[in-house]
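J.: One structure follows; several queries about it will come next.
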Amino acid sequence: MAEASPQPGRYFCHCCSVEIVPRLPDYICPRCESGFIEELPEETRNTENGSAPSTAPTDQNRQPFENVDQHLFTLPQGYSQFAFGIFDDSFEIPTFPPGAQADDGRDPESRREREHQSRHRYGARQPRARLTARRATGRHEGVPTLEGIIQQLVNGIISPAAVPSLGLGPWGVLHSNPMDYAWGANGLDTIITQLLNQFENTGPPPADKEKIQALPTVPVTEEHVGSGLECPVCKEDYALGESVRQLPCNHLFHDSCIVPWLEQHDSCPVCRKSLTGQNTATNPPGLTGVGFSSSSSSSSSSSPSNENATSNS
């Protein structure tokens, strides 16, 4: 009578961190197909039925993120140390190795001793989150909630003191001052407002009150009305016989329109010439030597007033 083949002993896979039944005859892990396995002592073998406990992977026995591609969690250089540093020794992920549901009272000292011998024999691995067996009912005090994990991540990214060893500055991937960015829905409006406030007090100084009062007042003629001349400030057409103020550049304005402007800026709103005849306009960069056609056209449009002023004199 042929004898039954001996049952393989219980082994521990250091890659999967679970107990397995090795694949014979190569003695490799049936899950990861690696040979980094260790035979367990015989005193923990189930002697009631003489067979090794079932090691078929179930949903509760599977390691967290077992089938997730590890490249999905690839972090920039330096961030991996920060991410794993958050999950320190106080963070423990509850897992259930094979047989934990049926034998929760297994001696924890033997398991710690086995892990210690394994690390001593094969060399210490890089620090990582500890995986310890916990009961299915109730939450361990050291296990944080999902909200706590997210809060730790947010605090670590925002707080400069939480990422001292990244070498990326207190704001991580932001390689400049965070105030240089437009944050939120009104961020762009805030930047435009700041720019306008910076240019509010720029430009030529106010004109002298004596020069403003000395500006001549001329009547609007039929030639002005026929040419469609209008006030450059309020854009209203001049009425026949209306009194307007004439600047040295021959541009005509309503008295109520040009006086408040000259009290703040000593320049013509059209050609940017001051009351002394000096041009206060500045050409944009790269346009040096290029004249403004609007000034010449505006001057030409006001030529009838000049002729009229000459004839009246």
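Cβ atoms are placed via backbone N, Cα and C, with glycine included.
Copying in the features that Swiss-Prot gives for the protein in this structure:
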type: MUTAGEN; residues: CYS13 to Ala; note: Loss of interaction with EGFR and FLT3. No effect on E3 ubiquitin protein ligase activity but alters specificity for 'Lys-48'-linked chains; when associated with A-16
type: BINDING; residues: CYS13, CYS16, CYS29, CYS32; note: Zn(2+) binding site
type: MUTAGEN; residues: CYS16 to Ala; note: Loss of interaction with EGFR and FLT3. No effect on E3 ubiquitin protein ligase activity but alters specificity for 'Lys-48'-linked chains; when associated with A-13
type: MUTAGEN; residues: CYS231 to Ala; note: Loss of E3 ubiquitin protein ligase activity
J.: List the residues of the same chain that sit at least 6 positions away from CYS29 (Zn(2+) binding site) in sequence and have their Cβ under 8 Å from its Cβ, in sequence order, or write 'none'.
T.: CYS13, CYS15, CYS16, ILE20, PRO22, ARG23, GLY35, PHE36, ILE37
J.: Excluding CYS13, CYS16, CYS29, CYS32 themselves, which residues in that chain have a Cβ inside 8 Å of the centre of the Cβ atoms defining the Zn(2+) site?
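T.: Counting only non-site residues, the set is HIS14, CYS15, VAL18, ILE20, PRO30, ARG31, GLU33, SER34, PHE36, ILE37.
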J.: Whole-number Å only: compute the distance from the Cα of CYS231 (mutagenesis position) to the Cα of CYS32 (Zn(2+) binding site).
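T.: Cα-Cα, rounded: 86 Å.
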J.: How many neighbouring Cβ atoms, not counting its own, are there within 10 Å of the Cβ of CYS32 (Zn(2+) binding site)?
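T.: Step by step: centre on the Cβ of CYS32 (Zn(2+) binding site), count other Cβ atoms within 10 Å, giving 16.
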J.: Can you tell me how many other Cβ atoms are located within 10 Å of the Cβ belonging to CYS13 (mutagenesis position)?
T.: 21
J.: Using all protein chains in view, find how many other C-beta atoms are within 10 Å of the C-beta of CYS16 (mutagenesis position).
T.: 20
